[in-house]
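J.: Following this message is one structure expressed as structure tokens.
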Amino acid sequence: MILLIDNYDSFTWNLYQYFCELGADVLVKRNDALTLADIDALKPQKIVISPGPCTPDEAGISLDVIRHYAGRLPILGVCLGHQAMAQAFGGKVVRAAKVMHGKTSPITHNGEGVFRGLANPLTVTRYHSLVVEPDSLPACFDVTAWSETREIMGIRHRQWDLEGVQFHPESILSEQGHQLLANFLHR
């Protein structure tokens with residue numbers, strides 16, 4: 001079962017739908033509706049941290065979940081979840097040079113992890129005004145994808161199964177979103 005932590009964002013349900021279409025059993029819980037003990041009792045096999053309209057500091061249990069389950073369970077962070085992943089390990093989340101709300105843009109990636117087998121460059125949909133500051137990215141992460149302006153669009157932990165994407169693979173305008181999520185689901 002995938003535990004999908006909802007950071008009060010409607011895109012959470014797009015992620016839910018995509019994972020269900022891929023055959024996953026998914027349980028959605030709001031970021032303020034469960035504890036780490038509750039999660040232990042649920043015994044998820046994977047965790048997804050959803051997008052949201054706030055900063056990682058305002059994302060309920062999301063930061064604690066990443067810190068607690070890093071190295072224990074595979075975790076995928078999407079948009080806010082991606083930012084929370086970097087911040088949980090000491091990275092800084094800052095205002096983006098340009099607000100991207102409902103905009104598509106090409107990204108380049110390294111072809112590994114969730115990007116395995118995907119087009120390169122890949123057109124994705126972005127809904128964010130914050131980004132991970134490149135100079136602050138903890139050394140335990142590799143940058144796996146970047147925009148034309150070199151903003152970080154994907155990260156992966158060097159040792160543990162933690163991966164984040166700044167964009168929205170669950171948006172209908174993103175290319176190969178199902179495949180990206182399948183790459184996370186089936187590893």
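Each Cβ is built from the backbone N, Cα and C atoms, and glycine gets one as well.
No substitution from the list is modelled in this structure, which keeps its original residues.
Pulled from Swiss-Prot, these are the listed features:
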DOMAIN    1-187  domain 'Glutamine amidotransferase type-1'
MUTAGEN   Cys79 to Ser  10000-fold decrease in catalytic efficiency
ACT_SITE  Cys79  active site
MUTAGEN   His168 to Gln  Loss of activity
ACT_SITE  His168  active site
MUTAGEN   Glu170 to Ala  150-fold decrease in catalytic efficiency
MUTAGEN   Glu170 to Asp  4-fold decrease in catalytic efficiency
MUTAGEN   Glu170 to Lys or Gln  Loss of activity
ACT_SITE  Glu170  active site
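Context for these features, please: burial, neighbours, distances.
T.: Applying an 8 A CB threshold to same-chain residues 6+ apart, the list for Cys79 (mutagenesis position) reads Phe11, Ser50, Pro51, Gly52, Tyr127, His128, Val165, Gln166, Phe167, His168. The DSSP secondary structure for Cys79 (mutagenesis position) is coil.
For His168 (mutagenesis position), the number of other Cβ atoms no farther than 10 Å from its own Cβ, over all displayed protein chains, is 23.
Residue density at Glu170 (mutagenesis position): 24 other Cβ atoms are found within 10 A of its Cβ, drawing on all protein chains shown.
Glu170 (mutagenesis position) falls outside any helix or strand according to DSSP and counts as coil.
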